[in-house]
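Taken from Swiss-Prot, the feature UDP binding site applies to GLY16, VAL17, GLU18, TYR19, ARG328, LYS333, GLY358, HIS384, ALA385, LEU408, THR409, LEU410, MET411, GLU412. Quoting Swiss-Prot on the mutagenesis of ASN98 to Ala: Decreased N-acetylglucosaminyl transferase activity, decreased binding of PsrP. Mutagenesis annotation in Swiss-Prot: ARG103 to Ala, described as Decreased N-acetylglucosaminyl transferase activity, decreased binding of PsrP; the structure shown retains the original residue. One mutagenesis experiment catalogued in Swiss-Prot, TYR116 to Ala, is accompanied by this note: Decreased N-acetylglucosaminyl transferase activity, decreased binding of PsrP. Under the heading N-acetyl-D-glucosamine binding site, Swiss-Prot lists HIS242, GLU332, GLU404, GLY405, PHE406, GLY407. Experimental mutagenesis at this site is recorded by Swiss-Prot as GLU244 to Ala, annotated: Loss of N-acetylglucosaminyl transferase activity. For the mutagenesis of ARG328 to Ala, Swiss-Prot gives this note: Loss of N-acetylglucosaminyl transferase activity. The structure shown keeps the original residue. Quoted from Swiss-Prot, the note on mutagenesis experiment GLU332 to Ala is: Loss of N-acetylglucosaminyl transferase activity, nearly wild-type binding of PsrP. Quoted from Swiss-Prot, the note attached to the mutagenesis of LYS333 to Ala states: Loss of N-acetylglucosaminyl transferase activity. Annotation of the mutagenesis experiment SER403 to Ala in Swiss-Prot: Significant loss of N-acetylglucosaminyl transferase activity.
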Amino acid sequence: MTIYNINLGIGWASSGVEYAQAYRAGVFRKLNLSSKFIFTDMILADNIQHLTANIGFDDNQVIWLYNHFTDIKIAPTSVTVDDVLAYFGGEESHREKNGKVLRVFFFDQDKFVTCYLVDENKDLVQHAEYVFKGNLIRKDYFSYTRYCSEYFAPKDNVAVLYQRTFYNEDGTPVYDILMNQGKEEVYHFKDKIFYGKQAFVRAFMKSLNLNKSDLVILDRETGIGQVVFEEAQTAHLAVVVHAEHYSENATNEDYILWNNYYDYQFTNADKVDFFIVSTDRQNEVLQEQFAKYTQHQPKIVTIPVGSIDSLTDSSQGRKPFSLITASRLAKEKHIDWLVKAVIEAHKELPELTFDIYGSGGEDSLLREIIANHQAEDYIQLKGHAELSQIYSQYEVYLTASTSEGFGLTLMEAIGSGLPLIGFDVPYGNQTFIEDGQNGYLIPSSSDHVEDQIKQAYAAKICQLYQENRLEAMRAYSYQIAEGFLTKEILEKWKKTVEEVLHD
């Protein structure tokens, strides 16, 4: 039995989908369930192992579509500059280095090699470019050996990619990809040819030899959904819903507009064993919508995309009147609204302090607002920090995001006993905040009148302290958090997998 989790790409700045997958990979390791995480995008800018290891995958859990047909394993880069130069004859004249880029020149020949290093302080090469008479002719990509080459031809003074070759460990070519205007058109093996990426993905899916003891979990489907659906019918198929799944504004009594990332999956819900959402509230909404707008009544299970190992008490005591938020400092997080609300509430509660954790593009705007209101003494930007032991030093958590599919920081905050104040929006806030019990849900409207928002948040901050309900709310936060303990989520996954495989 193997659980195959299918995604497209991964990068250094991963999205919530990759973090959810990495968390799931850890769950499957703890449950001793055999699992593979499949990435189907062409990923060459970095060795994929560096990206997957960075977020928490084990190498043996990762399958990359393009080297699956070779015997090369997922492994960190260990090829050196000297190893690279062995692929390229000629007598070296000199080298030029700029950060992670090393250029090697040769005597009496109009050619040079540019090595792109893993780290400017290490001699390890991720990929190399070979230039001859001013033209880029080849790029090689390395992990513990060369795994791919790209070939270029000059056209209108531009290097045009016309072929990729993937190798076995011993350097023998396994297959070529013939390119046309940057698009993969033909996959040429010694004994077979595939036309187009869908045919290539289908061959990959067939090579897994799926059966009813296997589970395929589809995280993203763009460009591959139909093939995965068709080939996964010999196994069990689950689909993860990672975001808001429909457009509220374009939905009426007779018609629903699904999020286009889920349209194919929902339209073909009869081919799916079960859907996975991360909150009970989204589960309820989706069940109602399937019943109302479709002929399908699929199984939908709620499994959170994160958990907390234990509840965290305040060992050093909490700082009185202390507020905290933690997120990317991005426009959609609306930290500026929180800053203005705290400035307003501070007029009534002068002991208030507000610490903001995270970094991002709104940093300078927030500093400007704080400075303009002479609020530096009680509102501070703290940058990045390991927050697990920090939440419990504070009394209240604030969030102004108008869309939070789950909200890992909200979960972590209640796990440290913090009451929360946030908008009454799906799905994270409605999951972690029980209005009046462990915080407050503030009504949200689409026009977002800033002054009204500021006043509403300030009023709730003051109400929380003036009604002297901190202790009761703290206890209720801990109570909600118990449902998100790691042991609970492990049990949910265990039960879900057992049910589907013994169905």
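From the backbone N, Cα and C atoms, a Cβ is placed for every residue, glycine too.
A quick note: this is a predicted structure, and the numbers were derived from the prediction, not measured.
Locations of recorded Swiss-Prot features on the structure.
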residue: GLY16; record: UDP binding site; DSSP class: helix
residue: ARG103; record: mutagenesis position; DSSP class: strand
residue: HIS242; record: N-acetyl-D-glucosamine binding site; DSSP class: coil
residue: ARG328; record: mutagenesis position; DSSP class: coil
residue: LYS333; record: mutagenesis position; DSSP class: helix
residue: ALA385; record: UDP binding site; DSSP class: coil
residue: GLU404; record: N-acetyl-D-glucosamine binding site; DSSP class: strand
residue: MET411; record: UDP binding site; DSSP class: helix
Task = List which of the recorded positions GLU18, TYR116, HIS242, GLU332, ALA385, THR409 have their Cα within 10 Å of the Cα of SER403 (mutagenesis position), in sequence order.
result = GLU332
Remark   = Per the 10 Å Cα distance test against HIS242 (N-acetyl-D-glucosamine binding site), the recorded positions GLY16, ARG328, GLU332, GLY358, THR409 reduce to GLY16
Ask   = Which one of these recorded positions has the most other Cβ atoms within 10 Å of its own Cβ: TYR116, PHE406?
value = PHE406
Inquiry  = Can you tell me how many other Cβ atoms are located within 10 Å of the Cβ belonging to HIS242 (N-acetyl-D-glucosamine binding site)?
reply    = 22
Key: Spatial neighbours of GLY16 (UDP binding site) that are distant in sequence (at least 6 apart) but have CB under 8 A   = HIS242, ALA243, VAL305, GLY405, PHE406
Query = Once near-sequence residues are set aside, which residues in the chain of THR409 (UDP binding site), 6 or more away, have Cβ atoms under 8 Å from its Cβ?
reply = ALA326, SER327, LEU387, TYR397, THR399
Key: Neighbourhood of ALA385 (UDP binding site) by C-beta distance under 8 A, where only residues 6 or more apart in the same chain count   = TYR357
Message = Please identify which of GLY358, GLY405, GLY407 has the densest Cβ environment, defined as other Cβ atoms within 10 Å, among these binding-site residues.
response = GLY407
Request  = Count the other Cβ atoms sitting within 10 Å of the Cβ of SER403 (mutagenesis position), across every protein chain shown.
outcome  = 15
Ask   = Highest CB neighbour count within 10 A among the mutagenesis positions GLU244, GLU332?
value = GLU244
Ask   = When you tally the Cβ atoms that lie within 10 Å of each candidate's Cβ, which of the mutagenesis positions (ARG328, LYS333) has the highest tally?
value = LYS333
Rounded distance in angstrom between the Cα atoms of TYR116 (mutagenesis position) and GLU18 (UDP binding site) = 26
Inquiry  = Please give the UDP site's span as the largest CA-CA distance among GLY16, VAL17, GLU18, TYR19, ARG328, LYS333, GLY358, HIS384, ALA385, LEU408, THR409, LEU410, MET411, GLU412, to the nearest whole angstrom.
reply    = 22
Message = Going by Cα-Cα distance, which of the binding-site residues (GLU18, GLY358, GLU404) sits nearest to GLU244 (mutagenesis position)?
response = GLU404
Key: Conformational class of GLY358 (UDP binding site) under the three-state DSSP mapping   = coil
Remark   = Cβ neighbour count (10 Å, all chains) around GLU404 (N-acetyl-D-glucosamine binding site) is 25
